[in-house]
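Asker: Sending over a structure as structure tokens; questions will come in a sec.
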Amino acid sequence: MKKLAIMAAASMVFAVSSAHAGFTPSGTTGTTKLTVTEECQVRVGDLTVAKTRGQLTDAAPIGPVTVQALGCNARQVALKADTDNFEQGKFFLISDNNRDKLYVNIRPMDNSAWTTDNGVFYKNDVGSWGGTIGIYVDGQQTNTPPGNYTLTLTGGYWAK
């Protein structure tokens, strides 16, 4: 009986003391965010340029695009065109109205060997790479309607 009384008293003390405890916010809230990425990081630069229609002759350069690939030791660096920028084996810039196309070729400017496969332009050798690819007019396109044209390339790696 004495033991039961002690247990009851201990329960009362615990209940009383825990009833008054609680969290009161009085500061700021911090957030922890984590993005998990592939080891092979391929960053593709931006290019903005203006050309007259008369400059859109076959093989005329549109401009250089920088590519920086890190951590790609056993991977082949690759660039993938959006579905709006590739059809029937050809890359193109698409107009803002999504009707007009300006066909282009993509070539590395360091003479390294690359291959195109279904909208993916990839380096034949594995390993990290930093350099520049050139975007060139494919065919005579001096009749291209004026407007804004876009080619979107996403960096990644090629896996066979």
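Quick reminder: no glycine exception, Cβ is built from N, Cα and C everywhere.
Original residues only: the substitutions mentioned are not part of this model.
Pulled these features from Swiss-Prot for this protein:
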VARIANT   ALA59 to Thr  In strain: AL847
VARIANT   ASN73 to Asp  In strain: AL845 and AL847; chloramphenicol-sensitive
Asker: What is the separation, in Å, between the Cα atoms of ASN73 (variant position) and ALA59 (variant position)?
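Answerer: ALA59 (variant position) has its Cα 33 Å from the Cα of ASN73 (variant position).
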Asker: Which number gives the other C-beta atoms within 10 angstroms of the C-beta of ASN73 (variant position), all protein chains shown included?
Answerer: 10
